[in-house]
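Below is one structure, written out as structure tokens; comments come after it.
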Amino acid sequence: MLHSSLHPSIPQPRGRRAKKAAFVLLSVCLVVLWDLGERPEHILQWLMLHLASLQLGLLFKGVCSLVEELRHVHSRYQGSYWKAVRACLGCPIRCGTLLLLSCYFYTPFPNTTHLPFTWTLALLGLSQALSILLDLQDLAPAEVSAVCERRNLNVAQGMAWSFYIGYLRLILPGLPARIHSYNQHHNNLLRGAGSHRLYILFPLDCGVPDDLSMVDPNIRFLHELPLQKADRAGIKSRVYTNSVYELLENGRPVGACVLEYATPLQTLFAMSQDSRAGFSREDRLEQAKLFCKTLEDILADAPECQNNCRLVVYQEPAEGGNFSLSQEILRHLKQEEKEEVTVDSARTSVMPDPSMLPQGPELLISSMDQPLPLRTDVF
């Protein structure tokens with residue numbers, strides 16, 4: 001199963017398997033119809049008739065939706081009735097084509113049911129009305145999820161963009177300078193290669209406490225980084241601050257880094273606790289995973305930010321499980337330092353040894369008394 005590099009439980013975006021399965025179904029049905037001995041032109045005519053009937057049923061459904069949308073034409077469509085019609089029925093050329101196809105393909109067929117066209121049309125409208133009243137055509141949860149992901153309509157996707165634009169994009173470009181200033185006043189505490197980033201914690205259960213030491217006593221608050229101020233949304237000199245934490249192992253300091261939770265996860269957790277939001281625990285878990293994946297994709301296209309932070313995604317086991325948040329952070333710190341060393345060694349390997357290069361300009365002097373001409377045909 002495909003999953004993100006952040007955590008095994010975070011899925012990748014949906015692919016095109018549904019359309020591939022539909023293509024296989026189409027092929028199988030055509031083979032079955034061919035084996036039944038029907039002529040190809042009859043198969044094509046019946047296929048077009050049924051396809052036009054299905055689309056005509058969707059047209060009836062769109063008309064029913066239009067009746068409701070006309071009540072909101074000023075608030076939802078800026079007073080444009082044409083926009084309301086397009087939102088419910090789609091392109092008018094398409095609707096007219098479907099009506100013509102329905103009439104055209106109904107005419108040449110023998111009337112096996114002995115029903116006139118108006119009866120057939122009325123029965124089609126009746127079946128569509130019953131489907132609407134009984135909610136027989138509601139989208140499946142997987143279809144709703146796919147549509148929302150494809151159009152960036154999920155709660156988590158909006159939160160991820162808000163977290164990036166309203167926070168990370170403001171503080172991450174200037175983070176190295178603030179860490180450098182901090183090191184000058186605190187004995188170069190954040191000297192490791194992995195300590196020059198902001199580590200953002202992503203618990204998939206959305207449990208975000210305000211005190212990290214309550215989660216793990218081996219995480220100890222040390223200091224705050226130098227403040228960053230910026231004018232934001234009418235607020236003059238808005239203050240942004242980040243905290244430096246020390247990581248302990250067997251009572252001894254083994255590392256330090258700039259650390260914090262992803263604050264939008266608190267909102268997801270609060271929504272799941274409020275009945276007015278209609279947000280279940282399953283919805284919360286799905287949106288938390290999507291939040292992580294969306295933020296990862298956003299940072300991947302932001303070079304000025306992606307090298308200044310690392311996402312620490314984890315899922316605490318059930319009761320009785322052995323999980324240490326400090327050890328999880330240490331693992332990411334060591335991995336970051338290992339990757340930095342690997343990159344540095346790769347850069348060093350492609351650079352020539354300075355001792356092998358000439359230290360100054362050299363003059364190449366010929367032993368001949370007269371200079372040679374540029375032409376070679378004089379010899």
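Cβ coordinates come from backbone N, Cα and C, glycine included.
No substitution from the list is modelled in this structure, which keeps its original residues.
Going by Swiss-Prot, these are the annotated features:
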type	residues	note
BINDING	S162, Y167, R238, T263	2',3'-cGAMP binding site
BINDING	S162, Y167, R238, V239, Y240, T241, T263	3',3'-c-di-GMP binding site
BINDING	Y167, R238, T263	2',3'-cUAMP binding site
MUTAGEN	P358 to S	Restores STING1 ability to induce a strong inflammatory response, resulting in type-I interferon activation and virus inhibition
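Positions of Swiss-Prot features highlighted on the structure.
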| residue | record | Cβ contacts under 8 Å, 6 or more apart |
| --- | --- | --- |
| S162 | 2',3'-cGAMP binding site | P264 |
| Y167 | 2',3'-cGAMP binding site | Y240 |
| R238 | 2',3'-cGAMP binding site | K229, A230, D231, R232 |
| V239 | 3',3'-c-di-GMP binding site | L227, Q228, K229 |
| T241 | 3',3'-c-di-GMP binding site | E224, L225, L227, Q228 |
| T263 | 2',3'-cGAMP binding site | F163, V208 |
* Around Y240 (3',3'-c-di-GMP binding site), how many other CB atoms lie within 10 A of its CB? -> 15
* Asked: For the 2',3'-cGAMP site given as S162, Y167, R238, T263, which other residues of the same chain have their Cβ within 8 Å of the site's Cβ centre?
  -> F163, G166, L170
* DSSP-derived class (H/G/I helix, E/B strand, else coil) of S162 (2',3'-cGAMP binding site) -> helix
* Asked: Where does Y167 (2',3'-cGAMP binding site) sit in DSSP terms: helix, strand, or coil?
  -> helix
